[in-house]
Every structure is written in C-alpha cells, then in structure tokens.
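Chemist: Per Swiss-Prot, the features are:
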- G325 to A: Reduces interaction with Pto and fails to elicit Pto-dependent defense response in tomato leaves (MUTAGEN)
- G333 to A: No effect in the interaction with Pto and no effect in the induction of Pto-dependent defense response (MUTAGEN)
- K453 to R: No effect in ubiquitination (MUTAGEN)
- F479 to A: Loses ubiquitination activity (MUTAGEN)
- K512 to R: 5- to 50-fold reduction in ubiquitin interactions. Suppress PCD in susceptible tomato leaves (MUTAGEN)
- F525 to A: Loses ubiquitination activity (MUTAGEN)
- P533 to A: Loses ubiquitination activity (MUTAGEN)
- K546 to R: No effect in ubiquitination (MUTAGEN)
Amino acid sequence: MAGINRAGPSGAYFVGHTDPEPVSGQAHGSGSGASSSNSPQVQPRPSNTPPSNAPAPPPTGRERLSRSTALSRQTREWLEQGMPTAEDASVRRRPQVTADAATPRAEARRTPEATADASAPRRGAVAHANSIVQQLVSEGADISHTRNMLRNAMNGDAVAFSRVEQNIFRQHFPNMPMHGISRDSELAIELRGALRRAVHQQAASAPVRSPTPTPASPAASSSGSSQRSLFGRFARLMAPNQGRSSNTAASQTPVDRSPPRVNQRPIRVDRAAMRNRGNDEADAALRGLVQQGVNLEHLRTALERHVMQRLPIPLDIGSALQNVGINPSIDLGESLVQHPLLNLNVALNRMLGLRPSAERAPRPAVPVAPATASRRPDGTRATRLRVMPEREDYENNVAYGVRLLNLNPGVGVRQAVAAFVTDRAERPAVVANIRAALDPIASQFSQLRTISKADAESEELGFKDAADHHTDDVTHCLFGGELSLSNPDQQVIGLAGNPTDTSQPYSQEGNKDLAFMDMKKLAQFLAGKPEHPMTRETLNAENIAKYAFRIVP
C-alpha cells in the first residue's frame, strides 16, 4: 500500500515509499518520500540541519498529516496555509498582559465628588421622567400612544395628544403649545427612554396570546415524512413563511411609524392656519351647522362674545357645535391660536362678508321706537348704530361700550356711548372709562417696532393684504375680520409668542411665529382680561412693546 506510515521502536515516524513511478531529480536530491500529485510535497531540509542519522524530533501535527494518505487539494491548501505550527501554537498559548491591566481605569481616577456632580442633573431628569410616566399610568393614558406622540413632537411632526396626555405634558413642558418639545431637552430624552421601558414592561407582563391558526397549505399540511422528503423541502422553499414560529411572525409584524395626520393638530403653531383660519374643517363644520338650521348671524354674535368677553355660548348653539365636532368652550389655559373656534370664526366672517349687506339676517337688536319718541330731554336725537345687540344684565357701561365698538368697526367711542347712554351729563365719564381701558394699549401702536409690508409678505411670515389679494387668500385677524394696511380703522400688528428687547428687530428664532391682528380688537380683548391670547401670559400696556410689531407699508 502506498503511503503507509510506520513507527519504529523509538517511536520516530518514517515513511515507506512503494510508488513504482520514477521520481524527479528534485525529489531524488531532497530525499522526498512521495512524488504523487495526490500527496503534498515535503519541503527539503535546510543545509544547516543535522544529518539524517541524528535522532529526529517528534513530528508536528502538520508533518503527521502531510505524511498521511492522499489528500484533496482543499486539504493541502488548508494544511499549507491555515494549520498552525508548533511555534505558533506555543506563542498563542502565552499569557498576554493587556494595556487595561497596566493602566488604571479612567473611572478609578475620578473622584467621588466629580462623579456625583456630573451625574446629579441626569439623575434629576430621570426621576422627573419616571414621575411623569407614573402620572400618565395613574390617569389611564395609553403609554404606547404617548410614546409615539412624544417622538413625533420631538421630531416636529404632527401630534394628537389625548386630553389626559395634553394636561400632563403642559404641566411639565409649559412652552409646548407655542414652541413644541425640543429634541435636545434632557427631560424629553429621559422621558422617551422611560416610556420605552414602560411599554416593554407592559408587553412583558401582558398574558401570552395563543397564535391564530393559519389556513392549511400544501407545505403546512404535509406529513412529517413528506416534509423530510425532497418534495417537502421544495415546498418549504416555495413558502418559507409557513414554517416560521408564531413568535417570529409576531416580531416581524410591520409597525406604522408614520401615523396619518388626518384630524391631527400640529404642536407648533401652524403658520398656514394663522394666515387663513377658513380651512376645510371649518368650512365643513359651517355646512353642518347650516344643515342643522343654525342662524349664522346668531352664531357669529355668540362666537364674538365668547372670544372677546368670555361669555358662555348659548346651549342650542353649543349643542350644534358639538354635533359637528367642535368644543363650544375655550379652556383658560388653552391657546386661542390652536382652538377650532377661531378657525370657525374666521371662516364665518369670510362667508358672511361675501354676502350683500341687504341679504344678511338682522342681528338681535333693541326694539326701535318711532322717531318722534327718540328725542332726548335735551332735544338731541339718539345715535343709532348698525349693530346694537341687547345689553346683558351683568354688563356695565364700559363692558357694553367695548362690545359695541367691537361689533361696529369705524365707530368712535363718543358715538358708541351716545347710542346707549341717555343721560348726556353721564356720557363724558363713560367715554373716559372706556378710553382708560382701551387707550393704554392702542396708544402704544406708534411706539412699536416695525416690520415692512414686503418682509411681512415673505414666505416665512405670509401676510396677505386684503386690498391686494383675493378674499379666499387674505390674512384675517385673530379675532375675526380681514386685515389691510389701507384700512384707516385698523392698526395691523403682528403679535409674537416670545418677548424680546425693544431694541432688537424681529427674528424667527427669538420671537417665534407671528399672529396678525388688529390692535384695536386686541385692546378690546385685553380690556376684559390682560393675558396673551396665545400663551396666556400677562399682556398689558407695560410689556406689549416686547411682543408686538407694527406692519408698515
């Protein structure tokens, strides 16, 4: 037999060559014991090696394997390249001292005081985030939904918080209604991690559901023997998902990470909604109100009273608003910019403004007596306003006069007071009281920082003058009505969400978005309660210059 290994008495291995084929000269010179193409060629002994009669050291694993029976080409290549020698193996077995053992760890060099100072803020944020999660769980919020909405808020996408989530988030993120939630906020980052852990804990503690039986298929219904056959293997290749476990299938269920934005309200102030409140939802709500038989003039009066004087909306109109999906009240802590009643109010003013004045339904008004009976004791005739609703029992002269000014644009204070104050001697005091409530705000108009009309009409701000654009595209006042710099009865301003020093010009980063409005209507709104209509912070004549910007031609 060719290539049989034999061992002598001393335990040294030698090769017996029985191949009858002649060997090459190189093989004769080197004393190689095999020249077959099927066996590896043993390298010749170096010149400085001891003679062959000296006792040879025990062969290594490579030599023993090379002297074995005929090997394949892959085995020879692995033998020549991959198998380690004895020297390599001994080197690999030496213990090596790592650099980490030679040098102390960085954590060991830190002092306890420095570590405590560096980790204290993060521990505070973690504890705060955990308390928010506990509050959400105790209020029954959907933690998975909260986690998704928080992710959208940090990314600047649209969100749809529930009432519970919105109330809790406003407690811990007070600037959320105006500026959203920053992705760099440490509390937001820790809260996102706490919500992720809470979702995983809920998933782990949930009861295991039995997998839904899948419909029978040729691959799934075949017997065990056929599964092990060639046909069974082919069937599994054609339908690979049939053989997966239920856990694998459940883990690969697609998750919609971009929820649809239908009926979702942006957490940041939407400039498009601020420029034009008559959007599709408001128009659809108006159509629904008309189908219910609601008088649009009565609706406009109720909305103006609720927005400007914070008077409750009548029950019948409130019920109709609820039927079209609009909350008939504005919470004290809610921004007016984001409330659908403002959208409805703007759309309603646009719709009624398109109608001829002769076709408008009359507003509820005080019964008008004959002209002969309207003379005052001093011989003067009463001044009748175009819109003069009935006076409420709880309204004093100042409150009723401010409401008349709001309902009758262009009418002066004296004319409005003369319309409902019968005693001529009492009129000057009422006029002074109304001006005292309005003038401190309106008198600041000329002192405000300016924004040119060209800058206001840029794509960033998007102001559109009613004198230059179509009615459907013009900018409306936050409290209703089209805005135009050519209207002498209006003081067009842009009210910012953030205050800045009066020496600084407007900047998107510092002041955030602008809400365009008539400063006269803003003064009437602040006469009832001096608070910012968007942030609910204190807004009066002393600090309005830090928020407002005058739009100039």
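From the backbone N, Cα and C atoms, a Cβ is placed for every residue, glycine too.
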Chemist: A 10 Å Cβ contact count, applied to the mutagenesis positions G325, P533: which residue has the minimum?
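Modeler: Minimum Cβ neighbour count within 10 Å, taken over the mutagenesis positions G325, P533, occurs at G325.
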Chemist: Cα-Cα separation of K546 (mutagenesis position) and F525 (mutagenesis position), in Å?
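Modeler: If we compare the Cα positions of K546 (mutagenesis position) and F525 (mutagenesis position), the gap is 18 Å.
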Chemist: Nearest to G325 (mutagenesis position) by Cα, among K453, F479, F525 (mutagenesis positions)?
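Modeler: Comparing Cα positions, the closest of these mutagenesis positions turns out to be F479.
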Chemist: If I restrict to non-local contacts, at least six residues apart, and a C-beta distance under 8 angstroms, what lies near K453 (mutagenesis position) in its own chain?
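Modeler: When sequence neighbours closer than 6 are ignored, K453 (mutagenesis position) has F463, D465, L485, I551, V552, P553 within Cβ distance under 8 Å.
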Chemist: At the level of the C-alpha atoms, what whole-angstrom distance separates P533 (mutagenesis position) and F525 (mutagenesis position)?
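Modeler: Counting only the Cα atoms, the answer is 9 Å.
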Chemist: Would you mind checking how many other C-beta atoms are within 10 angstroms of the C-beta on F479 (mutagenesis position)?
Modeler: 23
Chemist: If one measures from the C-alpha of F525 (mutagenesis position) to the C-alpha of F479 (mutagenesis position), what distance in angstrom results, rounded to a whole number?
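Modeler: It is 9 Å, counting Cα to Cα.
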Chemist: Just to verify a number: CA distance, K512 (mutagenesis position) to F479 (mutagenesis position), in angstrom, no decimals.
Modeler: 20
Chemist: Once the chains shown are all counted, how many other Cβ atoms turn up within 10 Å of the Cβ of F525 (mutagenesis position)?
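Modeler: A count of 24.
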